[in-house]
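While the structure shown retains the original residue, Swiss-Prot records the mutagenesis experiment Glu298 to Ser with this note: Decreases activity. Quoted from Swiss-Prot, the note attached to the mutagenesis of Asp340 to Ala states: Loss of activity. If you look up Swiss-Prot, you'll see Asp340 marked as active site, 4-aspartylphosphate intermediate. The feature Mg(2+) binding site is assigned by Swiss-Prot to Asp340, Thr342, Asp676, with similarity to another entry given as support. Taken from Swiss-Prot, the feature ATP binding site covers Thr342, Glu425, Lys478, Arg523, Thr587, Gly588, Asp589, Arg651, Lys657, Asn679. Mutagenesis annotation in Swiss-Prot: Asn741 to Ala, described as Decreases activity; the structure shown retains the original residue.
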Amino acid sequence: MEGSGDKRHENLDEDGYNWHAQSVESVSKALGTNPNLGVSDGRSAELLKQHGYNELKGQAGVNPWKILLRQVSNGLTAVLVVAMVVSFAVKDYAEAGVLVIVIAFNTIVGFVQEYRAEKTMDALRKMASPSAKVIRDGSHHRISSRDVVPGDLLTFEVGDVVPADCRLIEVLNLEVDEALLTGEAVPSLKTVQPIGGKDVSIGDRTNMSYSSTTVVKGRGKAIVVSTGMSTEIGKISKAINETKTQSTPMQRKLNLMAYMLLAFALLLALIVFAVNKFNFSTEVVIYAIALSIAIIPEGLIAVITIVQALGVRRMAKQHALVRKLVALESLQAVTNICSDKTGTLTEGKMVVTNVWLPGHESEYIVAGQGYETVGDLSTSAGVAVVRSAALEDVNYRLLVECCALCNTANIVEASEGKVWGDPTEIALQVFAYKMEMGMPILRKHKELVEEFPFSSDTKRMSMVCQTESGNFLEIFTKGSEVVLSICDNVMDRTGDIHSISGDEGFLKLVSTQQEEMAKQGLRVLVLAYGQVSERSIGKPLSKWERNDAEKSLTFLGLVGIRDTPRVESEQSVRNCHRAGITVHMLTGDHKATAMSIAKEVGIIEEPHGSEIANGNEIVPLSASVMTATEFDQLTDEQVDALVDLPLVIARCTPSTKVRMIDALHRRKKFVAMTGDGVNDAPSLKKADVGIAMGAGSDVAKTSSDIVLTDNNFATIVQAIGEGRRIFSNIKKFVLHLLSTNVGQVIVLLIGLAFKDRTGTSVFPLSPVQILFLNLVTGTPPAMALGIEPASSSVMQVPPHVKGLFTVELIMDIFIFGTFIGILALASWVLVIYPFGNSDLATLCNTTANLQECSTIFRARSTVQLSFTWMILFHAYNCRHLRASLLTAEGGGASRFFSNKVLVASVFIGALLPIPTIYIGTLNTEVFKQEGITWEWIIVIVSVFVFFLLSEFYKLLKRRFIKTPYNM
């Protein structure tokens, strides 16, 4: 029989074989295996050669060289490298040395930050089970999971991690936690019968078990159908590796700007040579270098890197770990969040929330979050119920006892997460603890003497208890609606028993209540109770069968269980809406559960209609809630024709999540995806911002841009607010630095007209002065702008999706730069002509000839000081680009000293140029300037005029620009 599957083996993976739809016999035949003996050792060796090891490919560790390459392969760094090479070529070692330091600093900071973030485990490899229990040639073996092959016969028990995708052939109360794949908090109860249909979601393929899922209950035997990259985990891994990382708008704009600056720098150098009739003397070459350097913002990369690094530290304190610096920019542009439900919007823990008892006017509502063993009772109308009073009701007390005793969960410290067992049973036990009737208390008076475990056939579980008196046995039963079929009676509050045999009205009442609770997204359990004696059964307890205990029971009530929303989720969603961000929930849960949670956290209110055109047919759809099957059946054209994309997609698959993100991208939306499971990994990488939960899988973390260490959806809102703050501050210091460059270019371009006796242009600013202004004077205030606190309206305006260089920012750069350049040039002209000797002398670009160059050197000092004080004042201008500096909003008045780093950088920056002007040799030999006296008046007047021009320009902006201010 082994040989019969050889040919079929070659194409099983590629054909997308529907293993869940096949009988055990068909699967065995297709794989050439014996469902009792497994494959032989020889056959397994052949299959290993054919299919390869059961491991995931393409998951190499951190590569420092690739990280380093990313740091130096951006446009701005390329510009700095070109400038450095030219400086070395003309033997201007001071300037070249400064540029080397700047490039090295930028590279080191970026490398260290990204290397730390990327230094994570090889998550996908380590998710695989380290060993597997396999049957080969009829013998049991424990082998490495990487040696498992298609056709192998595996056995599972509680605690095992499934090593490969398998078709189940035997199960005994087998439940598997598939939350990492499906997102469902409730373990999947496994079966062996074939499941028809091609489009059955993973969560509904109950006769399959998948690689990296965990057995939480029972035992099973299965045939391996897929290994390695052919497993569902492997497909996800492949999707992750194939997803290309796109650069952000700011990256693209900065790179474009850098190459434009490089081209412009070469053009300016050409202009210098042309104006000087292509005289390549040292004086002219140095002027060309000065003009080329003037247009390059040497400090920009350093400031961006440092500000982002500070932002990373700040976000880490807020429980958001940034793995990729580009996420800081991406966050501010987010327009849509696609969120997983389990563990993200919800606690990821099953909790009893509703209890319905016959004869009561309303349900009991049970408060409390997660596994906390405290929680108040109230009616559905919100009226508080005293616990002790509720327990006086015999019916309710027995229902609580049933929750505690018909249970195998173990709770040590629920508040610390020390719980073991099936999530549903944990929820029931925690509920009993809330009523101060947990199993440890009840076991003091009642002994568990027999268990009839849950099975897929009976869909119920029963426990038999011996009371202290020993006169009778108590039977506690829980399960699905089938429990009602073995109930002959119902109990009232006083404990009296009433028959319900043939009472169709009562059965309909219970059925209606079950449906209502299910519509709320609850998993509904039926609880029942009975009293018997061994004598009445007619045989000793040790020989009892299930039917001996589970008959003629008394119906106690219904318990509703669900994965409750986090306390902060509703407010977080509301904050997102206020910030212009739409929240979508993509979950593996059923539609009713998904809709209930979405309503509770505020994602949707009531489903509203939408339509799509499909030829001549109008197909009605819900614009709020759809299943993955409904969504996937639509073509891309039909999806794009929807007025609104669904806010909730239930029974969601990994491919559906990616398709949803693609649909949002086609609508020019900027998407963040949150999640914690393996099933979220492809979409986390596909999204513009992938946000993983710290308690989630390593796969999700590896695929993400940001990891939330507190698993708190509210942290996402804080992270987006922080991203907006950082991006706003980047715009502020980009304006500050680039307007300085524009001013310098204006001074040096017009300065070409000032020629000495030999006809050589004399620069108003020397290359060292320019570097001093750009790095020493301009960079500290720019960094201070980078740590400006967020404005109060940062999360009350729509996302900024236009990128860094908006029309307004470009206009501001050139207008403020023109103000600075013209006023600085005016200082140059005033010192030389009206108040100087009007003589530009000779060789004042290269020598320190004080006898002839004194006026030129004094004029340069005046220009440098005017530049210095104007760009320092301009830092305050940049705090708010529309409000007057005289107002608190604009950074003046009460806010003038709020940014202490800015105050210090401005004060120190104003004093730093003074030594370069008055210290001998340093001033004349290095900076090509000298001390001034009366020229200080020109400096002060220049700054005052710049203030007036800035205020007038802002006044015009406030009057004529009506778009929202989001900086």
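Heads up, the Cβ atoms here are built off N, Cα and C, so glycines get one too.
At each noted site, the model still has the original residue.
DSSP assigns Lys478 (ATP binding site) to a strand in the three-state reduction.
Checking Cα-Cα distances from Asp676 (Mg(2+) binding site) against the recorded positions (Asp340, Thr587, Asp589, Lys657) with a 10 Å cut-off leaves Asp340, in sequence order. All protein chains shown were included, and the count of other CB atoms within 10 Å of the CB of Asp340 (mutagenesis position) stands at 32.
Ranked by CA distance from Asp340 (mutagenesis position), the binding-site residues Thr587, Asp589, Lys657 have Thr587 at the top as the closest. Cβ neighbour density within 10 Å is lowest for Thr342 among the binding-site residues Thr342, Thr587. Note: the Cα of Lys657 (ATP binding site) and the Cα of Thr342 (Mg(2+) binding site) are spaced 15 Å from each other. The separation of Thr342 (Mg(2+) binding site) from Thr587 (ATP binding site), Cα to Cα, is 7 Å. Counting every protein chain shown, 27 other Cβ atoms lie within 10 Å of the Cβ of Asp589 (ATP binding site). Cβ-based neighbour count (10 Å, all protein chains) for Asp676 (Mg(2+) binding site) stands at 29. On a Cα basis, Thr342 (Mg(2+) binding site) lies 9 Å away from Asp589 (ATP binding site).
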